[in-house]
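What follows is one structure encoded as structure tokens, with my remarks underneath.
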Amino acid sequence: MRMCTPIRGLLMALAVMFGTAMAFAPIPRITWEHREVHLVQFHEPDIYNYSALLLSEDKDTLYIGAREAVFAVNALNISEKQHEVYWKVSEDKKAKCAEKGKSKQTECLNYIRVLQPLSATSLYVCGTNAFQPACDHLNLTSFKFLGKNEDGKGRCPFDPAHSYTSVMVDGELYSGTSYNFLGSEPIISRNSSHSPLRTEYAIPWLNEPSFVFADVIRKSPDSPDGEDDRVYFFFTEVSVEYEFVFRVLIPRIARVCKGDQGGLRTLQKKWTSFLKARLICSRPDSGLVFNVLRDVFVLRSPGLKVPVFYALFTPQLNNVGLSAVCAYNLSTAEEVFSHGKYMQSTTVEQSHTKWVRYNGPVPKPRPGACIDSEARAANYTSSLNLPDKTLQFVKDHPLMDDSVTPIDNRPRLIKKDVNYTQIVVDRTQALDGTVYDVMFVSTDRGALHKAISLEHAVHIIEETQLFQDFEPVQTLLLSSKKGNRFVYAGSNSGVVQAPLAFCGKHGTCEDCVLARDPYCAWSPPTATCVALHQTESPSRGLIQEMSGDASVCPDKSKGSYRQHFFKHGGTAELKCSQKSNLARVFWKFQNGVLKAESPKYGLMGRKNLLIFNLSEGDSGVYQCLSEERVKNKTVFQVVAKHVLEVKVVPKPVVAPTLSVVQTEGSRIATKVLVASTQGSSPPTPAVQATSSGAITLPPKPAPTGTSCEPKIVINTVPQLHSEKTMYLKSSDNRLLMSLFLFFFVLFLCLFFYNCYKGYLPRQCLKFRSALLIGKKKPKSDFCDREQSLKETLVEPGSFSQQNGEHPKPALDTGYETEQDTITSKVPTDREDSQRIDDLSARDKPFDVKCELKFADSDADGD
């Protein structure tokens, strides 16, 4: 049952995922929006999918492979384009691609997938080429393709959506991709003119892999074993060890030797050194297993004896958005391949296990091993000399039983509610000599996280929004040139260049120290936070404390403050610009902490203070403070200081002259001057109102008279309106006028429509008839009306004689006889009108006075 441990961990992850995810929530201390920081961008119109990046630090040039185009830009400022070349697909190839069921607009194009250095003057470029992959050489001097038109099969995928990876080693391309149109035949190959090699087309070798990364590890110059260079491939594939109803994904690391030449009889033109092992990235205490590999970065540093590779994972059942980063020593992987146990295929009834550990004898030389000094001593100078027994064993046993475990047996970083896509790592040294591995991890929302490990805990220094449209980052590239350190990120819409740190954005020593950024230090002489990798001045006098102890900062002198004047009864908003997401902001007034629950105060955006219904007691000094926990210590910092003064408007005096002043706005200063009207002395201005408009309105001069009775004069000052208020009132007037015009036009339309149809009272119809009396009667209308009268009018006398009742107008029943029609007399207009009036007077249906009578005939005039 030991072999079922990965599956048991995977199933356990489902049960504990929601319970443990809450613990994996490191929050970025600072979040930089796209507009807040200086980012350099590169984008060409109608060009998309900037997924291939290659940096030449010697030439300070960044090569960008996109859809049907390759660009060369200045690596120090990628907005400066140096060269460009286009590689488009012919219309004939597009048509053939479309005939195979592919999209002519999105798939039948040339997506650049391989961009590798071939020599000092040329690049090796491969593209999908409308599902006919092709490769060519790009001359860097003329920046033109040489027209090689090599077959890209096995070097570049057919489908731009399929996974791929490649690395150029001494002029030979090592690639992992699909070998056919359908993408059903995966392959890891070496494209060489003298010794091309590939993997065996068998499920034990590669089972539906998703290729992620490839890199070469050079042999140590002082190695006594005379070992060979090794090329490592990283991918995720469907498990061959276990078989369930659902597919179980396993992250793998595979290795081949650079000096491999294939077998003589067995494994001809196939790898004889291909071995693969499982990568472990899990949280043992919670049972979480991260088994989908997303990206890998190999960290090389002068201080590292053995390279360290960082791998980015997500769980297969990622229903809560978990991502993890694990670090591995390359020596651990080499130990598994050199001395680990093999696995063999077996058939166990009623068991999900399909491969078990092989405990039998292992032939010599060791299967899958590179040719070293020991093999040469046994007269095996090449893989062509290896015995068939060794080659057959490695053909049947490509999978190792031992797994590659991470450093410290735990992930370096676990983050929930985010899907990481790419990773690069930089090793830097702080002022105290401590070395830190700074991880730059991109997300599927276009953001970049910068994180470090501090005493068995991860600290996300900052989050930077690289792309405004929140699109996924497809590739990351890190420059290592001293003095000019940048991160390059490629997406579907363009490339962004970002510095390693935004030290200058920290305005105080406390902010610079609390950031705990190994790239940043505080400079007391200049009172700025400087970037260590960009300064050439000595580090003496700089302040950096990776523990976050802000007490090392010098005591600040009396801090600056902002003074505000508000009107009595108004509302004040005091701003506090605290960027730290880890800090708690609170306000103090007169050495007392304000409570946001009070109806007097409120918080806007969790930082800005709102004070309602201002009074004299609200005048004073307000301080915004931040409280941040760092290593079980609480750091307090004064972020902002405001001095508030509430202006009290004195009540106007009503003897002998009453001045009433009405003001609007929260910030306004007023002066009220009282003038007496004794005798005939001239009056003085009663009111002076000063505001942004500086409005002064004196009262009208009072008429002189002989009466001694005091007169009460009320001088009303017009209200002072702010521009916003006047704009709103103007908008309201325009709105009312628009509504009035709309309903007026609607009324006219309805009126004329009813007038035309005749649906109006008798007075209106008579007026309409009077207007139309002079018009010529249409002949057809008269004939129709004459025929209608013939059919509907009968003699009232005959009708009453037959029934003994009051006569009623005869209805058109459709049974009129020819005799009735012949004997009918065509009445005149006057007779028609008289007869209709008599009929309507005698018979009013439902006792309703019908005012609409033969509206169509009114146009002819009464």
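Quick reminder: no glycine exception, Cβ is built from N, Cα and C everywhere.
Don't look for the substitutions in this one, it keeps the originals.
Under the heading domain 'Sema', Swiss-Prot lists 22-500.
For the mutagenesis experiment Phe244 to Asn, the note given by Swiss-Prot reads: Abolishes homodimerization, abolishes collapse of growth cones and reduces PLXNB1 binding; when associated with S-246.
A coil conformation is recorded for Phe246 (mutagenesis position) in the three-state DSSP classification, outside any helix or strand. Phe246 (mutagenesis position): 7 other CB atoms within 10 A of its CB, across all protein chains. Record note (Swiss-Prot) on the mutagenesis of Phe246 to Ser: Abolishes homodimerization, abolishes collapse of growth cones and reduces PLXNB1 binding; when associated with N-244.
A sphere of 10 angstroms centred on the C-beta of Lys395 (mutagenesis position) encloses 21 other C-beta atoms. One mutagenesis experiment catalogued in Swiss-Prot, Lys395 to Glu, is accompanied by this note: Strongly reduces PLXNB1 binding.
According to Swiss-Prot, the feature domain 'PSI' maps to 502-551. For the domain 'PSI' (502-551), the model gives a mean pLDDT of 88.
Marked as domain 'Ig-like C2-type' by Swiss-Prot: 554-636. Secondary structure by DSSP for the domain 'Ig-like C2-type' (554-636): 3 helix, 42 strand, 38 coil.
Counting only the Cα atoms, the space from Phe246 (mutagenesis position) to Lys395 (mutagenesis position) is about 27 angstrom.
Taking only the Cα positions, the spacing between Lys395 (mutagenesis position) and Phe244 (mutagenesis position) is 25 angstrom. Under the three-state DSSP scheme, Lys395 (mutagenesis position) falls in the helix class.
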